[in-house]
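Participant: Residues annotated as Ca(2+) binding site in Swiss-Prot, with experimental evidence given as evidence: N194, I195, D208, H210. Annotation comment: Swiss-Prot describes C272, C277 as Cu(2+) binding site. Listed in Swiss-Prot as a mutagenesis experiment, W234 to A or F is described as follows: Does not abolish formylglycine-generating enzyme activity. One mutagenesis experiment named in Swiss-Prot is C272 to S, and its note says Abolished formylglycine-generating enzyme activity. For the published mutagenesis C277 to S, Swiss-Prot gives the following note: Abolished formylglycine-generating enzyme activity.
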Amino acid sequence: MAVAAPSPAAAAEPGPAARPRSTRGQVRLPGGEFAMGDAFGEGYPADGETPVHTVRLRPFHIDETAVTNARFAAFVKATGHVTDAERFGSSAVFHLVVAAPDADVLGSAAGAPWWINVRGAHWRRPEGARSDITGRPNHPVVHVSWNDATAYARWAGKRLPTEAEWEYAARGGLAGRRYAWGDELTPGGRWRCNIWQGRFPHVNTAEDGHLSTAPVKSYRPNGHGLWNTAGNVWEWCSDWFSPTYYAESPTVDPHGPGTGAARVLRGGSYLCHDSYCNRYRVAARSSNTPDSSSGNLGFRCANDADLTSGSAAE
């Protein structure tokens with residue numbers, strides 16, 4: 001699960017001007033009807049993964065992968081965008097990967113001591129001042145808030161997916177399954193996603209090949225051609241979060257509650273383990289405040305289906 005960083009003292013500045021809309025790097029999905037929610041009864045009650053309910057979506061486009069460090073760097077270079085983590089001056093880093101002077105270690109999160117608030121941690125320095133993203137251009141960008149993700153999407157001529165679009169896309173055409181590839185976590189003894197193995201939060205055996213983030217085209221894509229819809233990094237959705245929303249959700253193209261305190265997160269991350277998180281299931285939900293950031297928060301973009309490819313933004 002992600003953890004909130006304290007809110008910046010100043011309000012976020014207006015985002016960049018919207019670019020012409022683009023479907024570059026995206027897969028077109030036909031839409032249609034699907035059963036949304038947890039059919040296995042494995043979710044946390046407070047997450048509101050039930051009742052399973054029928055949703056019907058119009059066709060839409062969605063990114064094949066999470067947004068990478070390289071793509072986010074292009075956005076920052078073009079716009080001068082300053083992330084919420086940079087504005088506040090610190091962000092949440094998992095305790096085993098902190099790379100910062102002792103003076104930059106500002107303390108742990110209440111109830112989640114494995115999360116350390118690190119001065120100077122942000123998307124360019126994801127583990128702290130002694131880290132950088134050299135050699136990681138194709139890893140998902142992290143330490144990005146919902147506000148940052150929305151600003152990027154606007155610049156790229158895209159938008160964030162709705163929660164319903166995200167789950168439909170993540171399922172890869174499989175109905176009623178636990179994961180994007182079926183019901184077994186490791187079919188044939190092979191890992192299909194980047195999550196925690198070992199004893200959380202102190203021992204990660206990295207059987208899946210990764211201790212932290214993995215390149216965005218690791219493992220296999222799902223049936224829709226989307227990569228890493230389970231694990232690696234949490235992905236922001238456009239919706240406000242409510243644990244009771246599924247009981248009142250409209251059937252056609254739901255967009256979430258009209259207001260709220262937190263935005264929806266989907267997909268789980270490299271820190272998910274069944275003893276702690278278990279949110280790499282395709283129906284799993286989480287949430288965080290729009291200005292929160294951490295070393296396992298990222299995003300991918302979506303768009304309407306009546307568009308043609310073409311923006312030069314990326």
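Yeah, the Cβs are placed from backbone N, Cα and C, and that goes for glycine too.
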Participant: Distance between I195 (Ca(2+) binding site) and C272 (mutagenesis position) at the Cα atoms, whole Å?
Facilitator: 5
Participant: Taking the Cα of C272 (mutagenesis position) as the centre, which of the binding-site residues listed as N194, D208, H210 lie within 10 Å of it?
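Facilitator: Checking Cα-Cα distances against C272 (mutagenesis position), the binding-site residues within 10 Å turn out to be N194.
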Participant: Using the CB centroid of N194, I195, D208, H210 as the Ca(2+) site centre, which other residues of the same chain sit with their CB within 8 A?
Facilitator: W191, C193, W196, Q197, A206, G209, A214, S218, G231, N232, Y270
Participant: Under a criterion of Cβ-Cβ distance under 8 Å and sequence separation of at least 6, what residues of the same chain contact N194 (Ca(2+) binding site)?
Facilitator: D208, G209, H210, T213, A214, S218, Y219, N228, G231, N232, Y270
Participant: Could you measure between C277 (mutagenesis position) and W234 (mutagenesis position) for me? Cα positions, answer in whole angstrom.
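Facilitator: Pair distance, Cα basis, whole Å: 12 Å.
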Participant: Since the record lists I195, C272, C277 as recorded positions, which of them has the fewest other Cβ atoms within 10 Å of its Cβ?
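Facilitator: It is C277 that, of the recorded positions I195, C272, C277, has the fewest other Cβ atoms within 10 Å.
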Participant: Using a 10 Å cut-off on Cβ-Cβ distances across all protein chains shown, tell me which of the recorded positions (D208, W234) has the largest neighbour count.
Facilitator: W234
